[in-house]
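For reference, the structure discussed in these notes is given below.
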Amino acid sequence: MISQFFILSSKGDPLIYKDFRGDSGGRDVAELFYRKLTGLPGDESPVVMHHHGRHFIHIRHSGLYLVVTTSENVSPFSLLELLSRLATLLGDYCGSLGEGTISRNVALVYELLDEVLDYGYVQTTSTEMLRNFIQTEAVVSKPFSLFDLSSVGLFGAETQQSKVAPSSAASRPVLSSRSDQSQKNEVFLDVVERLSVLIASNGSLLKVDVQGEIRLKSFLPSGSEMRIGLTEEFCVGKSELRGYGPGIRVDEVSFHSSVNLDEFESHRILRLQPPQGELTVMRYQLSDDLPSPLPFRLFPSVQWDRGSGRLQVYLKLRCDLLSKSQALNVRLHLPLPRGVVSLSQELSSPEQKAELAEGALRWDLPRVQGGSQLSGLFQMDVPGPPGPPSHGLSTSASPLGLGPASLSFELPRHTCSGLQVRFLRLAFRPCGNANPHKWVRHLSHSDAYVIRI
């Protein structure tokens, strides 16, 4: 049983507020939650907080805070599951979950909350069941068009004919508009991996972890069967080995409850009949043993003149992907000593950009080709008490507050574990001659890629 549900933007602005029981302090509770959240040290806040007999449970999704409050002794895990399911429902009915889509679909969100929760008690979170009661149509930012070849979104892929699913393709609502009779039968399948790495200052690898998911978003009628074929050499655990080549191994794996595993052991095929909407077909984890080299290596060189406070940082970034692969939206973030205000730079290519932002050096590289090497020379003044006279720059100990460096990036058509989708086959038979469209994409991106200086 919950008392309130509200959605806040990343800046704390209330987008949605619903009081189910009238036993709380009104909308001020949302402001109280955000003040407590921002007042905590560090970036990671607890998902469960307590204040004057009221429990706050929240998740963060797409930059939004989804929060429930309760004064009862309710399992926090059940409320976290409810919030996760609400996030999926909002994505299904609004097309995607973000500040813009929520603002455009306030009436639809409140109608969903009225059907999902009655006086704070959960009634249903089934997309299929709710579609019989929801009357409000979603307001989308722009109509979907195959001629929209903008940047590829989360559920999009490059096909063999070099056609690209537009970014809005999978961001439309699962339920078609009543006036739209041309709803396309489409399936979007993404293999998404998050890479966490910690590299010591001498270049040795201290930690590596891959968290992977196979995500599905289906616009087919519910009950349509599909078969997903994974790499045949895929194995779970170190003791299992399949095929004659090097195995693609993960440490742990879990499946959605709707997945039929009858063909998994013999042929690495997943069978399922998904409902309309989004679900995670499979999750897996791999630690400490990647089958391929790390995508990036950083070679830093720091020279600091204590007398004048002159700091020179030379960064050489090497991309160890295959030459046909590339990394997109690469950003290096390097914390600097306190008080640095000036920056001079020499970059190896004009596409790069570097600037000071919030006490750190931010080096942006829009696109990095596999096998390439980029560099940047950065000079700055570190204010502080004068030191003994020095004859030029030296490679002495770095000033306090420098580093560690962190990288963020996206690797399209690449998985760090080596897992691939061999095929996606549908048993769906459309009424007309149009066959369902299938889009498959593989993507890796950084989660915490840290290099000590």
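Glycine residues also receive a Cβ, built from the backbone N, Cα and C atoms like all the rest.
What Swiss-Prot lists as domain 'MHD' is 184-452, and the listing cites sequence analysis.
Counting only same-chain residues six or more apart in sequence, the Cβ atoms lying under 8 angstroms from the Cβ of Phe255 (mutagenesis position) belong to Leu261, Leu270, Val281, Met282. Annotation note: Phe255 (mutagenesis position) sits in a strand segment as assigned by DSSP. Phe255 to Ala appears in Swiss-Prot as a mutagenesis experiment; the accompanying note says: Abolishes interaction with APP.
As a published mutagenesis entry, Arg283 to Asp appears in Swiss-Prot alongside the note: Strongly reduced interaction with APP. Under DSSP, Arg283 (mutagenesis position) is assigned to a strand (E or B) in the three-state scheme. Here the Cβ of Arg283 (mutagenesis position) has 16 other Cβ atoms within 10 Å, regardless of which shown protein chain they belong to.
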| Looking only at the domain 'MHD' (184-452), what is the mean pLDDT? | 87
